[in-house]
Amino acid sequence: MDSDNDNDFCDNVDSGNVSSGDDGDDDFGMEVDLPSSADRQMDQDDYQYKVLTTDEIVQHQREIIDEANLLLKLPTPTTRILLNHFKWDKEKLLEKYFDDNTDEFFKCAHVINPFNATEAIKQKTSRSQCEECEICFSQLPPDSMAGLECGHRFCMPCWHEYLSTKIVAEGLGQTISCAAHGCDILVDDVTVANLVTDARVRVKYQQLITNSFVECNQLLRWCPSVDCTYAVKVPYAEPRRVHCKCGHVFCFACGENWHDPVKCRWLKKWIKKCDDDSETSNWIAANTKECPRCSVTIEKDGGCNHMVCKNQNCKNEFCWVCLGSWEPHGSSWYNCNRYDEDEAKTARDAQEKLRSSLARYLHYYNRYMNHMQSMKFENKLYASVKQKMEEMQQHNMSWIEVQFLKKAVDILCQCRQTLMYTYVFAYYLKKNNQSMIFEDNQKDLESATEMLSEYLERDITSENLADIKQKVQDKYRYCEKRCSVLLKHVHEGYDKEWWEYTE
């Protein structure tokens with residue numbers, strides 16, 4: 001806009017975590033590995049991440065702009081657009097700025113080079129008695145018009161309507177371009193602040209540019225918990241366990257619940273596979289077969305054994321009973337009378353391979369889901385344990401003495417979460433000597449975890465109080481130790497490249 005006002009738009013509006021329609025707001029999809037065993041020994045306090053409120057996010061955004069401008073010395077709105085273009089990577093922006101052709105640099109970022117001031121436009125507008133709005137074609141005095149450095153000018157009502165539509169209806173923030181047809185110059189935040197008077201639209205705009213800032217910045221991530229408005233800021237980006245102020249614990253790299261020992265890329269594949277397969281896999285296994293030629297799944301909906309594949313590129317005719325070609329069956333439409341089983345055996349072997357693959361998937365899926373379902377009872381279990389703690393205090397035990405129960409539930413939930421993700425890890429793992437050691441560790445931890453769960457569900461009486469306390473303490477310490485052993489072994493395997501994968 002034709003204005004020297006560089007004040008930040010966000011001074012008087014709230015900010016928040018909402019989805020943005022701007023380009024470049026997709027997840028950065030970090031493809032990095034879990035830290036090495038040596039790195040994991042480092043105390044978690046050494047990974048100095050911060051949990052930021054939306055106001056702190058806005059302040060952090062200002063700080064980055066100010067730091068960049070110490071060298072750029074550009075108008076603040078221009079610097080904001082440039083930083084957004086470079087995904088808020090200040091170093092990359094400065095490198096390109098000082099290395100590239102200046103005009104080309106600003107052109108790629110869709111801003112006018114501020115060093116090439118459009119004096120002609122300013123002189124034209126100052127001499128004119130009236131100007132024509134390029135949208136509604138009204139003749140208005142210059143002070144009723146506004147425009148960007150590209151020279152396209154529109155009346156205030158047209159600007160307001162245009163910007164409101166882009167912000168509210170289309171969900172655009174940092175990537176709103178000039179209203180002139182074919183002009184790709186971006187509208188800066190100061191222009192929006194001066195032209196948009198509707199408080200609802202202003203708040204929405206600030207939410208969008210704040211969200212864009214977080215999603216573009218590889219050192220920031222919104223907490224994925226429902227309705228949480230916090231973001232986590234990290235010193236460097238890698239798969240790390242971060243704990244939001246809302247209580248949610250997640251992996252910074254992918255945003256999923258913390259999933260040690262499985263890596264982000266395998267968890268992503270697993271979640272997609274579960275979404276695609278789990279709801280219908282059991283029914284498919286019981287009621288369908290695959291075409292022996294193209295493997296398309298076919299349901300038998302009548303008594304006839306003569307099957308015709310509906311795949312337009314296949315049209316294979318085969319026998320439902322033996323899966324062999326239908327042609328040698330002659331006119332025997334209802335009963336398979338083939339004597340030579342060679343071809344049928346080949347077809348059945350292929351069918352069995354597919355069934356075996358499905359059975360393997362269901363083995364790991366069912367155990368994964370079992371631990372997930374158990375974890376969903378966490379709140380109920382905490383409530384039950386709280387009641388037990390109160391009962392124990394009635395048996396002359398102090399508040400401090402009964403804290404072992406809460407500690408036990410914490411470790412139980414931690415072990416269940418670890419076990420849940422070990423089945424994802426195991427599903428993609430090829431068999432070797434180290435994988436057998438892993439499975440032994442997994443079995444040992446699972447057995448101990450189930451026993452701890454059983455202890456916590458027992459009724460507590462004055463007669464068994466001492467016995468239950470000793471058993472719970474011994475078992476949760478054992479679970480904690482075995483969980484640590486399992487994770488250490490898996491990460492040692494990552495470091496020494498023991499693990500090979502099926503896909």
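Heads up, the Cβ atoms here are built off N, Cα and C, so glycines get one too.
If you look up Swiss-Prot, you'll see CYS133, CYS136, CYS155, CYS158 marked as Zn(2+) 1 binding site. The Cβ of CYS158 (Zn(2+) 1 binding site) has 19 other Cβ atoms within 10 Å, all protein chains considered. DSSP assigns CYS158 (Zn(2+) 1 binding site) to a helical segment in the three-state reduction.
In Swiss-Prot, a published mutagenesis experiment is listed as CYS150 to Tyr, annotated In ari1-2; lethal phenotype and loss of interaction with Ubc10. In the three-state DSSP scheme, CYS150 (mutagenesis position) is classed as coil.
When secondary structure is read from DSSP and collapsed to three states, CYS223 (mutagenesis position) falls in the coil class. Quoting Swiss-Prot on the mutagenesis of CYS223 to Ser: In ari-1d; late pupal lethal and adult escapers have a reduced lifespan and thinner bristles. Nuclei in larval muscles (myonuclei) are displaced from the cell membrane, exhibit clustering and morphological defects.
Swiss-Prot lists CYS251, CYS254, HIS259, CYS264 with the feature Zn(2+) 4 binding site, giving sequence analysis as the kind of evidence. Residues near CYS251 (Zn(2+) 4 binding site) in space but far in sequence (CB under 8 A, at least 6 apart, same chain), listed by position: PRO239, ARG240, ARG241, VAL242, ASN257, TRP258, HIS259, CYS264.
Among the features that Swiss-Prot reports, Zn(2+) 5 binding site is placed at CYS291, CYS294, CYS309, CYS314, with the record citing sequence analysis. Within 10 Å of the C-beta atom of CYS294 (Zn(2+) 5 binding site) sit 12 other C-beta atoms, taking all shown protein chains into account.
Swiss-Prot lists CYS304 to Ser among its mutagenesis entries, and the accompanying note reads: Loss of catalytic activity and impaired autoinhibition; when associated with A-377; A-378 and A-450. There are 11 other CB atoms within 10 A of the CB of CYS304 (mutagenesis position), with all protein chains counted.
According to DSSP, CYS309 (mutagenesis position) is assigned to coil rather than to any helix or strand. What Swiss-Prot says about the mutagenesis result for CYS309 to Tyr is this: In ari1-3; lethal phenotype and no loss of interaction with Ubc10.
Swiss-Prot lists CYS319, CYS322, HIS329, CYS336 with the feature Zn(2+) 6 binding site, giving sequence analysis as the kind of evidence.
A mutagenesis experiment is reported in Swiss-Prot for this position, PHE377 to Ala, and the note states: Impairs autoinhibition; when associated with A-378 and A-450. Loss of activity and impaired autoinhibition; when associated with A-378; A-450 and S-304. DSSP gives PHE377 (mutagenesis position) a coil state; it is part of no helix or strand. Within 10 Å of the C-beta atom of PHE377 (mutagenesis position) sit 13 other C-beta atoms, taking all shown protein chains into account.
Under the heading of mutagenesis, Swiss-Prot lists GLU378 to Ala and annotates it as follows: Impairs autoinhibition; when associated with A-377 and A-450. Loss of activity and impaired autoinhibition; when associated with A-377; A-450 and S-304. The C-beta environment of GLU378 (mutagenesis position), restricted to residues of the same chain at least 6 apart in sequence and closer than 8 Å, consists of VAL409, CYS413.
GLU450 to Ala appears in Swiss-Prot as a published mutagenesis result, with the remark: Impairs autoinhibition; when associated with A-377 and A-378. Loss of activity and impaired autoinhibition; when associated with A-377; A-378 and S-304. Summarising the environment of GLU450 (mutagenesis position), the number of other Cβ atoms within 10 Å of its Cβ, over all protein chains shown, is 15.
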Quick one: which residues besides CYS133, CYS136, CYS155, CYS158 have a Cβ within 8 Å of the Zn(2+) 1 site's Cβ centroid, in sequence order?
GLU134, ILE135, PHE137, SER138, LEU140, PHE154, MET156, PRO157, TRP159
Check: same-chain CB within 8 A of Zn(2+) 5 site center, minus CYS291, CYS294, CYS309, CYS314:
PRO292, ARG293, SER295, VAL296, ILE298, LYS310, ASN311, ASN313, LYS315, ASN316
Out of the recorded positions listed (CYS133, CYS158, CYS223, CYS254, CYS304, PHE377), which are within 10 Å of CYS319 (Zn(2+) 6 binding site), Cα to Cα?
CYS304
Give me the count of other Cβ atoms within 10 A of the Cβ belonging to CYS136 (Zn(2+) 1 binding site).
12
